[in-house]
Every structure is written in C-alpha cells, then in structure tokens.
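Record features, source Swiss-Prot:
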- Gly332, Ser333, Ala334, Gly335, Thr336, Gly337, Lys338, Ser339: ATP binding site (BINDING)
- Met1 to Ala: In pfh1-m1; localizes exclusively to nucleus, loss of mitochondrial function (MUTAGEN)
- Met21 to Ala: In pfh1-m21; localizes exclusively to mitochondria, loss of nuclear function (MUTAGEN)
- Lys338 to Glu: Abolishes ATPase and DNA unwinding activities (MUTAGEN)
- Leu458 to Ser: In pfh1-R20; cold sensitive for growth, suppresses a temperature-sensitive allele of cdc24 (MUTAGEN)
- Gly508 to Glu: In pfh1-R23; cold sensitive for growth, suppresses a temperature-sensitive allele of cdc24 (MUTAGEN)
Amino acid sequence: MFSCQSLYKFSHSFRKRIPVMFQRAQQKSSLLHTQNESSHQPSLNKLGGFSSASLNFNSSRSSTNDDQQTFSSQSDNLPSSPITLPAKRGRSAASLKQLDNTVGFDVSKPSLPVFENSGLGSKYSTEIANGVYIDENDFDDDLLLENDIDQKPIPWSSSPIEHTKLTKSMLSSEKRSKNHLSKIYEDHTSEKGASSVISSNITRQGIKRSRTLPWAVDPYRYGDPDPKRTSTSADISQHTVSNDSSNKLSNGRSSSLDSLAKKRMSKSKSTPQISKKFSVPLNSASKSPIGSSLFKTSDSRKKSVPSIFLSDEQKRILDMVVEQQHSIFFTGSAGTGKSVLLRKIIEVLKSKYRKQSDRVAVTASTGLAACNIGGVTLHSFAGVGLARESVDLLVSKIKKNKKCVNRWLRTRVLIIDEVSMVDAELMDKLEEVARVIRKDSKPFGGIQLVLTGDFFQLPPVPENGKESKFCFESQTWKSALDFTIGLTHVFRQKDEEFVKMLNELRLGKLSDESVRKFKVLNRTIEYEDGLLPTELFPTRYEVERSNDMRMQQINQNPVTFTAIDSGTVRDKEFRDRLLQGCMAPATLVLKVNAQVMLIKNIDDQLVNGSLGKVIGFIDDETYQMEKKDAEMQGRNAFEYDSLDISPFDLPDVKQKKYKLIAMRKASSTAIKWPLVRFKLPNGGERTIVVQRETWNIELPNGEVQASRSQIPLILAYAISIHKAQGQTLDRVKVDLGRVFEKGQAYVALSRATTQEGLQVLNFSPAKVMAHPKVVQFYKQLASVNGLPIRNENKAPVQMRGVKNK
C-alpha cells in the first residue's frame, strides 16, 4: 500500500531525522493505544506513512467526532517484501545507508489504520498501537520548505502545507472514488488561510514561511474535531482561484467559509500590526501625550508627505500646461497658491517625461527660488553668465559648451519661477538665442514656456542705477505666450478683512479705513510660549546684526553645524556662488533656548516657516532610549523646556534629566542633533530631533551641479524680506521705516497669516508703493476675474510644431 521509491527526493537533513521520529513514535505509541482504547480512534493526521501517489486523505478532514480519514481505493498495495525497522536505531552511516535502500517499513503490526470505507475491511481498525506517531518537534523546520505546487507532492511530510496540495491526477482519483469522500469536505488548513480542494487550473502563490506549529494555529486540527464545523464547510484557500468552477470541490459541492472561519479571519484582519517604528499622531494638542509627539524628521517625511490639493482654477491651469501644452504666465496676490501650483506642474511634467527627464527645464530668476523648487537659475541653464553681451556673442559662447547646447536642443518645456525679477532685455536675448541654437523660427525656438510670479512684489534688480524694464514689456511676452491667468482665491489669510487690506496695499491705493487698521497693529504682542515674532529687514546686514545680538544674550555653549557641499561643479568658488541663494546657511550656530525656523516641509503640521526653540542636543541612540522609556511610563518624551538641570526642577524631573545625562555620556562619541520644540498653528507642540536635509541645484538632465546637506533650520529672530518672499509666517514684526523699494512693504506684510500675528512699526501710506506699469498690467486680469486672457498676437499652438514624441 505504501512505497518509498520517492524517498530519494527528500533532503539529506530530513532523512537524518526519520530514525529519530520513528524511535520517538515507538516509545509513545503504546501510551497512545492505552489512552484511546476505549475512546474514538486517533486522528489520522497524527499518523505517518508513505505513498507514491498522494496523501489525499490529508487534504481534508471529516467533521465527525472520530475525526477519521478515508483512504482512496486507488491507493497502492502494501509492499510485498517489507523490512523490519528496529525499535532503536542509531544515526550511524550504516543505518542511513540501510534506510536509503528501504522500500517499506514493517513494525510487526499494521502501522496504519484501515477503516470500513477503505475497501480493506475493518479488522485492523483498532490495531494502531504501533502506528507511527509524529511528534510536534518534527514540525520545527518543515514549514520553511518551499515546494512547487505543480509538482507531484512528496509521499509523506510532517508539514501540513504539503497535505493540501492536490494535482490533476489526485483530483481525478478523488472523483473516481467519490463514494469514499462523503466525509472529507473540510480542508487540511489553519485559519491563516491554507488550501482548499481546488481544480487543476489553480494559480500558484508563494507559501508564507513560518515556524508556527499547526496545532498552535488551529486547536481542532490535531485534537478533537471542531463541533461548530459541518461537513459542507471549508476554510478559505490561500491560493488564487479563477472565477469559474475551480472553486468547487471535486464532488460538485461549493467551497464556503464557515462562521467560525469568518470570525477568525475578520479578527486577524482587524487586529492592527504594531510597527517597530514610532508612529506620529497628527492631532497634536498642547502638552498631551499625542500633542507633544516626538519623531525624527527622516522618519516623519516617509510617513506623511504634505499632500497637494488644487482648487478649480489651479486645476484649469494645470490642464492648460500639461494636456493642452499652452505657453502661459500665471500670477496672483500673495497666498493664492502660486508656489503650490508650480510644484504640482513640475511633478506632473516630470512624470510625463520620466523617460526623458531633460525635456523639462526648471529654473528661477534667483538662486533662492531655484533652490526652493529644485532647479537652477535661468542664467545657469542658458549658459549666458550675466548676459551683458550681444546675442551673437552669447550664441558663440554657448556653442563652445556642448552640454549647454544639448540643454537648449533637448528642452521642450521651460519653467521660470519669480519671473517678475527677470528684466525685458534678458528675456528678449534668451528668446533669440533659443531660435538660433535650435534653428527654429518659432517663438523661443518652439519651447513651451511656463512663467509665474507677482510683479507687485520685488521688481528686477536695476543695473548701474538704470531702471530695468519689466518682463511683460518685452517683445517675447507678446509673441511667445498664449495666455495670461490670474489666481484669485487666497489660501494664506482666512480673514476677509485682512485680505481686503492686503489687496489695497498691493495696488498702492489704501483707503482711510485700511490705513487706520494698519496703524493699530503697532502694538507689542506678548506670546505665552515665549517665542518671539520674526523680524523682517530689507538688508542682510540688519538681519545678521539682529540675530547676533539675540544669540549673545543666551548664556549657553554654541554648537556649530557646517554644511556638506558637493556636486558636479568642482570649482569651489563657482559652487559657492551657486549655493549662495540657498536658504540653508553654510554655517549654522545654535544654542539651547535659541529660536529657530524650519526651512523645509516635514509633514502637514511642520512646514516651511514653523517656529520652534532648541531645548537640547542629543544623539539618535539617546533619543530612541528616552522615547521608549517615556512610552513605558506613559508620559511625554522630553516634556521639559531644557535638558539641563535647573534648581527649580521638581525631583521627578531632575531624576529624568539625570538619566538623560547618563545616556548622553554613554554615547558621547555620537553626533548630537538639535532637539527642537515647535509651536503648531492649532496651539499644540511637537518636539522633534532635526537631522540633515539636502538642497540640490539640478540641471534638466538630472545632473546635480551643486548640493548642500545641512540642518533645515535658521535663526528665526530676523530674516530678510527677500528670503521671506514665498514664506508663510504666523508671527511677523515689520518696521516700515526701513523699506526703500517698491513692493517691499507688500511682501513683508503679506507674509503674516492673521492680523493678530502681525506687528507693524512706523506705518506710513508713503511707504506703500506700487509701480504704475504694474498696476496697468494687472487691470486686465482684474477685469476678467481669474479667467485666462488669450494673447491675440501669439500664433496658434499647432503652428509651433511642438509635439510629443
């Protein structure tokens, strides 16, 4: 009945364990016989044997209380010349060699039970005392085996997974012996999803490796049968089954999930998996276990990247750029989402040209703006330097640089941010250079333009005291652009009254009511958390002086963080020039209690412009230990204002700080990072360990000309109005007596989100200046209320011949 011809397929390590298994079986079989003599027959799942065809009795299980299995009538006969296996067998080489030559096993009595329906009679139904019993230790490593389901199953295995695999021949065999399968409708699986009896067109799915013992998964598998199960129920299959009749049992009955299995499955699905990483709650509240969350910036960014949601007018512009391929200029007042929309346009265009990344050139008029969007300056892209030469000389200069020529030839879309600071002369020169280099007579050589900026903000830098012309005054503006669009919905300020005041300030036409309201904002604002408003100055000198003065007032040791600069540009002087506009400084000096500003988005709560205070410097190991200790004690990690011990600290706080100091000393060689407590817009707090981030100056082909790795923090006591352009600040202090340029007052005051967070000193309507040409240019946009204005001087898009390949 059982043959061992396929024993050679076993692994060497598995064969070594077989003698031990039989030795253990001999010792336990007598005890098993004594215990079960007056009760039901033991489960066939506890018995072992060899079959050259299959173990189809292992693929399902009876629901009756005796938990018996029925053999197929197609089973092989017993071996004609069995050999006797000694009760005690060593692991000698001779013994293994004898085992390899074995064609069957005989233990003096029938080693396997034969039941009534097997066709072999019932006289052996009680003679199972010497049957082979498989101990749970034999299952230790079998579940790690991975076998192909399409291959013929091995004759016998201690792994329950092997008993579930049926081939086409097994199914046909079961169909011919249908009368013997009336009690075998349940499969031989656990609740984690093993295999039902399925058809030959089964789709193989990788077996999940596990060391879990089968009876630890299903208590009814190797003991008494589950009384809740019926003969028509079957566990859900782990394999993928087609939608046809392949999910039917071979006897024609449908495989269904019984109520207990459903309960188990739903429980396993609903139970959350505990992550080893620290999860960051987003509903932070002040001084609460959730509100004072602690995490590393690198972890948080992977978990929660700020999502970009576009308004209808923003979606319309995105469609005009990506789908309709129009050359456009979109603008809007401060806080209308120009930067958000531009980042989305860049993201979608790069995805569209992902196989040809150099087709999209991302540039900006200034190094700061270019660094913020991951691009390069317009001058660097064009290869024109200061562009003071004639067009012919510029073309000759560009042709000497093969990389620069290739950029011009490969570019399909040219993006220019902060175009308001590009003068008309430079724009016209670049347009002619593009036509000459690309040998294309179409405007800008057939390149699609995406321009954005606000001409009411900072104007082009005048050269040699000569006032520069605005970009919209250039000939290129009239010939190359299809549409001009103005964004109207303000996101930054929710107060309609404040929005109205800022719009009047932008146009340079303030009403008496607005003047009165701005003058009221000269009061001093006191904040309970001790964080000061950020002062905006028109010059870098004033910014450095203010920050230095504040830092000298802090009686703490300074900690210096030096940026790590790299890139394809080897000339340090040139690379430093490229990184000069980067928001991250080359050298950052911090102290405990220093006020800082985050200059990169971390998640939906901690964004560019968030204010915080340095409460200490710790290494990553100390951070992890303190976090775990706080979780175990049910408290907030780093719930104190400083890691240094103060005479005013309570005893329990001192004890925690002493422990922290000990941990820091134990890892004194590790790098210490700033530990910063940030203030959230909703009034809550978040304490994070801030580590290095990277800013790239990147060419369209992906080449990183310059890169800076630095802590994403700056001192927040003061920043320049120029660097504040594009920022959103909750607390702002501005002295308008210092402004000297048109648009500076508007840029500075429009950084604030509310009137409550804005302090204005020396306000005077005379300081509110808007250029008459800019006012006239925007009158057209105001008249159409955000609708696109077509450039009638521009040729239709299809005539430009810019098509996707």
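Every residue, even glycine, has its Cβ placed from backbone N, Cα and C.
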Fewest other Cβ within 10 angstroms of its own Cβ, chosen from the recorded positions Ala334, Leu458:
Leu458
Assigned element (helix, strand, coil) containing Ser333 (ATP binding site), judged by DSSP:
coil
What does DSSP say about Ser339 (ATP binding site): helix, strand or coil?
helix
Which chain-mates of Gly337 (ATP binding site) that are at least 6 residues away have a CB under 8 A from its CB, listed by sequence?
Leu310, Ser311, Gln314, Leu487, His489, Phe491
Distance between Gly508 (mutagenesis position) and Gly332 (ATP binding site) at the Cα atoms, whole Å?
16
Please list, in sequence order, the residues in the chain of Gly335 (ATP binding site) that are at least six apart in sequence and whose C-beta is under 8 Å away from its C-beta.
Val490, Phe491, Arg492, Gln493, Thr728, Ser750
Between the Cα atoms of Gly332 (ATP binding site) and Lys338 (mutagenesis position), find the distance and write it as a whole number of Å.
7
Only counting partners 6 or more residues apart, tell me which same-chain residues put their Cβ under 8 Å from the Cβ of Ser333 (ATP binding site).
Asp454, Phe456, Leu487, Val490, Leu502, Asn503, Arg506, Ser750
Cβ packing number for Thr336 (ATP binding site), 10 Å threshold:
23
Using C-alpha atoms only, work out the spacing between Thr336 (ATP binding site) and Leu458 (mutagenesis position) and round it to an integer in Å.
17
